[in-house]
Every structure is written in C-alpha cells, then in structure tokens.
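Everything on this sheet refers to the single structure shown next.
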Amino acid sequence: MVTHSKFPAAGMSRPLDTSLRLKTFSSKSEYQLVVNAVRKLQESGFYWSAVTGGEANLLLSAEPAGTFLIRDSSDQRHFFTLSVKTQSGTKNLRIQCEGGSFSLQSDPRSTQPVPRFDCVLKLVHHYMPPPGTPSFSLPPTEPSSEVPEQPPAQALPGSTPKRAYYIYSGGEKIPLVLSRPLSSNVATLQHLCRKTVNGHLDSYEKVTQLPGPIREFLDQYDAPL
C-alpha cells in the first residue's frame with residue numbers, strides 16, 4: 001500500500017506544504033508544535049500518514065485488541081487520528097491540537113479533566129497500561145459518541161488507584177487499551193536501542209550523565225514506544 005502524507009517526510013527540513021494540509025495553524029507556536037510532532041511520529045514506526053479510516057480498519061482487522069496506529073486525520077479540523085483495535089472492532093479517536101497541546105477528543109458532557117501533552121507520542125504513552133496490568137470489560141450502556149471518557153478505576157489490593165479510560169460508541173462502553181503499535185516499517189537497531197534507553201531513564205540526572213552526542217540522539221525521540 002502506497003500512501004502520501006499531507007506532511008513532508010525528509011526530516012522536516014522544509015516548511016509544511018500548506019497546499020497539502022487542511023487544518024489552518026492558529027499560530028506560529030502551533031505550527032512548530034505540529035512540525036515536531038510529525039518529525040517524531042515519522043521516526044516512531046507506527047505513523048501511517050494518509051491511510052483512511054477504512055484502510056486503518058483493514059490494517060487492524062486481523063490484529064489483537066489493543067493494537068493501534070496513528071494516521072493523518074480525514075477531518076479538516078484535526079491533524080491526527082488514533083485508530084485502535086478494541087474488543088468491539090476498530091475505533092477512530094481524533095487527536096485535538098489546541099492551546100499548545102495535544103489531547104484525545106472527549107465527550108463534552110464529561111466533567112473529568114482531559115490529559116494534555118506537548119507531544120503525540122507522550123499522549124499515546126499515557127494511555128498505554130504498565131506491564132502486567134489486567135484487562136477488563138464493562139456491560140453495554142446507553143449510546144454515546146465515539147470519544148474517550150475517564151472515570152476512576154478500582155484499585156487492586158495493595159496497589160495505588162489507576163485511572164481507566166473508555167470509548168462510548170454504538171451503545172457500548174469500551175475500555176480504551178493501547179498495548180501494541182502496528183509498525184509501518186522495520187525499525188533500525190539504533191532506534192530500538194534508543195527506545196530501550198528511554199524506557200530506563202527515569203530521572204533527569206541520569207540523562208545529564210550521558211555523553212553529549214547520545215543525549216542529542218535521545219532528545220530527537222524521547223519516548224519508550
């Protein structure tokens with residue numbers, strides 16, 4: 001499958017081609033935010049650029065629940081969409097970009113604060129459960145829109161409370177679980193090593209102890225996924 005993104009691919013060394021883009025940037029800072037997001041997404045290995053919702057559904061159809069990908073949004077009001085395989089099929093969640101941050105589009109009736117991040121990768125990582133976290137499901141509820149909601153989850157004995165996230169869609173309340181990205185290309189050994197290192201750098205002090213070239217390489221992609 002050959003697709004063409006509305007964003008340039010060559011290291012983001014040139015400005016975004018506004019003729020290929022639908023959503024208008026609200027400011028120079030938002031432009032730079034999206035430029036940085038695209039650069040990191042292109043290195044992530046699970047950015048599928050211009051695939052459509054139907055194509056994303058086909059790509060994820062044979063994958064287990066929890067498999068996900070990021071693609072360009074087909075909605076002119078948004079830049080990116082998170083497509084995820086759930087226990088009820090593939091769901092597409094728009095990623096909002098406003099106020100200098102990214103967030104998943106949520107139910108406007110929700111009173112819960114929406115997590116916001118300066119990077120799409122950080123957003124994705126936030127919704128990924130820690131290793132060993134059990135999965136769960138809920139019975140159907142009244143219909144609502146296909147947007148995430150985040151009521152508190154029950155804590156396991158001896159553990160701290162964690163927040164669970166759900167998608168309301170087609171009369172169901174579906175747990176939002178991001179467990180494995182769907183790779184669009186083969187990652188280099190350098191990138192795999194970088195992700196591993198990022199996952200073990202839990203303090204700023206550890207980063208500053210690394211040689212300058214390594215710190216710069218890690219800064220270019222500062223996520224463990």
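Glycine too: its Cβ is placed from the backbone N, Cα and C atoms.
Record features (Swiss-Prot):
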type: MUTAGEN; residues: LEU22 to Ala; note: No effect on LIF-induced signal transduction suppression
type: MUTAGEN; residues: LEU22 to Asp; note: Abolishes binding to JAK2. No effect on binding to EPOR
type: MUTAGEN; residues: PHE25 to Ala; note: Loss of LIF/EPO-induced signal transduction suppression. Abolishes binding to JAK2 and to EPOR
type: MUTAGEN; residues: GLU30 to Arg; note: No effect on LIF-induced signal transduction suppression
type: MUTAGEN; residues: GLY45 to Ala; note: Abolishes binding to EPOR. No effect on binding to JAK2
type: DOMAIN; residues: 46-142; note: domain 'SH2'
type: MUTAGEN; residues: ARG71 to Lys; note: Little effect on LIF-induced signal transduction suppression. Loss of EPO-induced signal transduction suppression. Abolishes binding to JAK2 and EPOR
type: DOMAIN; residues: 177-224; note: domain 'SOCS box'
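Features recorded in Swiss-Prot, as mapped to the structure shown.
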residue	record	CB count, 10 Å
PHE25	mutagenesis position	17
GLU30	mutagenesis position	18
GLY45	mutagenesis position	19
ARG71	mutagenesis position	25
Within the domain 'SH2' (46-142), residues counted as helix, strand or coil by DSSP: 15 helix, 29 strand, 53 coil
Candidate mutagenesis positions PHE25, GLU30, GLY45, pick with smallest Cα gap to ARG71 (mutagenesis position): GLY45
Euclidean distance between Cα atoms of GLY45 (mutagenesis position) and PHE25 (mutagenesis position), Å: 25
Separation of alpha carbons, GLU30 (mutagenesis position) and GLY45 (mutagenesis position) (Å): 23
Conformational class of PHE25 (mutagenesis position) under the three-state DSSP mapping: coil
